[in-house]
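Here's what Swiss-Prot has on this protein:
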type    : residues      : note
BINDING : HIS83, HIS182 : heme b b562 binding site
BINDING : HIS97, HIS196 : heme b b566 binding site
BINDING : HIS201        : ubiquinone binding site
VARIANT : THR23 to Ala  : In strain: Isolate LVT 3645
VARIANT : ILE60 to Met  : In strain: Isolate LVT 3645
VARIANT : MET118 to Ile : In strain: Isolate LVT 3645
Amino acid sequence: MTILRKSHPLMKMVNHAFIDLPTPSNISGWWNFGSLLGLCLIIQIASGLFLAMHYTSDTITAFSSVAHICRDVNYGWLIRYIHANGASLFFICLYLHIGRGIYYGSYMYKETWNIGIMLLFLTMATAFMGYVLPWGQMSFWGATVITNLLSAIPYVGSTLVEWIWGGFSVDKATLTRFFAFHFILPFIIAATAMVHLLFLHETGSNNPLGIPSDSDKIPFHPYYTFKDLLGVIIILASFLSFVLFFPDLLGDPDNYSPANPLNTPPHIKPEWYFLFAYAILRSIPNKLGGVIALVLSILVLALFPLLHTANQRSMMFRPISQFLFWTLVSDLFILTWIGGQPVEPPFIIIGQVASILYFSIILVFLPIAGLIENKVLKW
């Protein structure tokens with residue numbers, strides 16, 4: 001008699017995806033972030049659902065409803081801070097997951113990689129709209145500034161912005177639709193993540209050596225279920241410690257003031273996880289040019305499979321590419337720092353140099369490094 005997990009239609013799908021899945025025997029801790037992203041999504045959907053039960057998406061009561069959640073709802077403060085800091089955890093895991101993909105050449109699975117880029121865009125859109133909901137000063141002005149960027153699009157820009165706003169400024173209509181989209185998008189992300197997994201399981205996982213591992217596979221369960229569980233325990237312990245000891249560390253103090261259209265904050269800036277893109281946007285004096293650079297800073301990821309010139313897939317044995325990769329990581333830290341600084345010397349020139357370096361490493365230096373390594377390593 002066949003065991004149930006191999007015969008039952010639903011259990012069979014779970015079995016093929018998480019139990020009997022043939023997995024390379026040598027994948028490292030860098031492969032834990034996929035499961036951790038799934039955990040983040042579950043945490044965000046669960047905490048968000050409870051917040052939505054008490055939140056009101058009206059300009060007059062939105063700010064008060066968030067205060068009410070923190071003061072009057074049982075453990076409302078905890079749910080709110082888990083949700084707010086959960087977004088930061090989500091992006092930390094996302095960026096590490098993407099970095100792993102770049103370092104070990106996982107982008108060669110084109111379908112999986114491109115769906116991953118779509119997931120990144122969806123997550124960024126969700127996070128942006130969620131930031132608007134508490135209706136504090138930075139929520140309001142962040143929404144105004146970022147949506148206004150669309151007015152740089154020729155011909156249709158201004159009409160498009162008013163269409164998104166639902167009026168002539170960010171107001172009740174904007175807040176209501178942002179709440180609706182913020183609620184539905186995580187479920188779309190979950191569905192897209194399933195497609196991401198589907199394509200990944202068509203090819204099987206990559207591994208640190210970047211070589212085919214068909215001759216050396218082990219079942220996902222129990223080996224990687226327990227390895228993932230260790231990652232989950234470490235991340236949850238760190239995350240809860242952070243939420244309970246430093247809940248406001250990553251937030252903006254301006255967001256504790258109710259939205260006021262008549263008073264502009266001195267420095268309008270997004271959450272820390274968007275600062276690198278914000279720095280690239282600001283480094284170009286032209287509005288349309290800045291918007292194009294902003295979009296390209298993420299879209300450039302789609303070019304990685306096309307710009308791969310090395311004969312080896314992974315960077316594990318490619319010292320020049322390794323150096324460039326870590327330079328790129330350092331550059332992203334610099335851009336993140338610059339994005340949080342005011343637009344004045346010396347920050348302007350540092351941001352411009354860092355932006356040029358970001359695109360140069362990806363589009364020029366890494367492909368050249370691949371060709372040099374082919375020659376030098378006689379591969």
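Positions of Cβ are set from backbone N, Cα and C atoms, glycine also.
Those substitutions? Not in this structure, it's all original residues.
Location within the structure of each feature annotated in Swiss-Prot.
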residue	record	DSSP (3 states)
THR23	variant position	strand
ILE60	variant position	coil
HIS83	heme b b562 binding site	helix
HIS97	heme b b566 binding site	helix
MET118	variant position	helix
HIS182	heme b b562 binding site	helix
HIS196	heme b b566 binding site	helix
HIS201	ubiquinone binding site	helix
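Fewest other C-beta atoms within 10 Å: among the binding-site residues HIS97, HIS201, that description fits HIS201.
In the set HIS83, HIS97, HIS182, HIS201, none of the binding-site residues has a C-alpha within 10 Å of the C-alpha of MET118 (variant position). For the pair ILE60 (variant position) and HIS97 (heme b b566 binding site), the Cα-Cα distance reads 40 Å. If you measure from the Cα atom of HIS83 (heme b b562 binding site) to that of HIS201 (ubiquinone binding site), you get 30 Å. Of the candidate binding-site residues, HIS97, HIS182, HIS196, HIS201, the one lying closest to THR23 (variant position) when CA atoms are compared is HIS201. The Cβ of HIS182 (heme b b562 binding site) lies under 8 Å from the Cβ of GLY48, THR126, MET129, GLY130, LEU133, each of which sits 6+ residues away along the same chain. Look at the variant positions ILE60, MET118 and count other Cβ atoms within 10 Å of each Cβ; ILE60 has the fewest. Sequence-distant neighbours of HIS196 (heme b b566 binding site): residues of the same chain at least 6 apart with a C-beta under 8 Å from its C-beta are THR112, ILE115, GLY116, LEU119.
Between HIS97 (heme b b566 binding site) and HIS201 (ubiquinone binding site), the C-alpha separation comes to 17 Å.
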